[in-house]
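For reference, Swiss-Prot has these:
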MUTAGEN   CYS203 to Ala  Abolished binding to the 3'-UTR of mRNAs
MUTAGEN   CYS230 to Ala  Abolished binding to the 3'-UTR of mRNAs
MUTAGEN   CYS247 to Ala  Abolished binding to the 3'-UTR of mRNAs
Amino acid sequence: MYPAYNPYSYRYLNPRNKGMSWRQKNYLASYGDTGDYCDNYQRAQLKAILSQVNPNLTPRLCRANTRDVGVQVNPRQDASVQCSLGPRTLLRRRPGALRKPPPEQGSPASPTKTVRFPRTIAVYSPVAAGRLAPFQDEGVNLEEKGEAVRSEGSEGGRQEGKQGDGEIKEQMKMDKTDEEEAAPAQTRPKFQFLEQKYGYYHCKDCNIRWESAYVWCVQETNKVYFKQFCRTCQKSYNPYRVEDIMCQSCKQTRCACPVKLRHVDPKRPHRQDLCGRCKGKRLSCDSTFSFKYII
């Protein structure tokens, strides 16, 4: 058991100046070090709390399992000038240390791997490694793969002759086709544009049909931007039949066929009593725009 500990047993003010008030602003000046006063005060508070929880618990006298790490804020400034680790000083990094090494004399004329850093490295410590793994591009991997196939083909060409060359060409064609298939997936547009199409709706539950001459869809797709709601059951429907605004028979926006397949007047392209979703919106069905909107 530890004896009772008084949390206010730290060093007190020098009583030589009897007339000094405790509210004086420079009361910390009589201490030898302000940091010692703060450490003793915090240690006293911690020890008082630990004595209330469990008398056997006492704060450790020293830090355990700690490491000194220096952080350089400005990478352009010299590390030795900016900060230090006690007696140790941060090692200075040469300005040309991150540059790629020159190619060897015996190496073939192949594209070297480029090193790209996503952000500036500002931590200098013995734990952090000086070198970072380079980010390999897919194009470099494909070229290296082609070079490996060529080297294997050159060794096998001496034995098999023209048969090995044909296999190499087939392998290169397959790599090119794979690269072309992967290209459209990578180059997807960041923005999606809207276009207007003709939509035909039918609610099987209520047995109601309605048409819309101008339905806002995502460009080159049948994905409707504004859903249609039935006037009775209020169910949302995507048109199961979306076509171009132009008539398929006469190829005109305003149909002039004797037998009209579409019963929509372009002047009133949509029956608002059946669709209350887009009424009053900026992209309403009864408004026609000659330009595209970006989602």
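If you go along the chain as it appears here, the first residue is 1 and each next one adds 1.
Here the Cβ of each residue, glycine as well, is placed from N, Cα and C on the backbone.
Don't expect the noted substitutions in this model, because it carries the original residues.
The Cβ of CYS247 (mutagenesis position) has 18 neighbouring Cβ atoms from other residues within 10 Å, across all protein chains displayed. Calculated from their C-alpha atoms, the gap between CYS247 (mutagenesis position) and CYS203 (mutagenesis position) amounts to 24 Å. For the pair formed by CYS230 (mutagenesis position) and CYS203 (mutagenesis position), distance between Cα atoms is given as 7 Å, rounded to the nearest Å. Long-range Cβ neighbours of CYS203 (mutagenesis position) (same chain, at least 6 residues apart, Cβ-Cβ under 8 Å): ARG209, CYS230, THR232, CYS233, LYS235, TYR237. CYS203 (mutagenesis position) carries a strand DSSP state (E or B).
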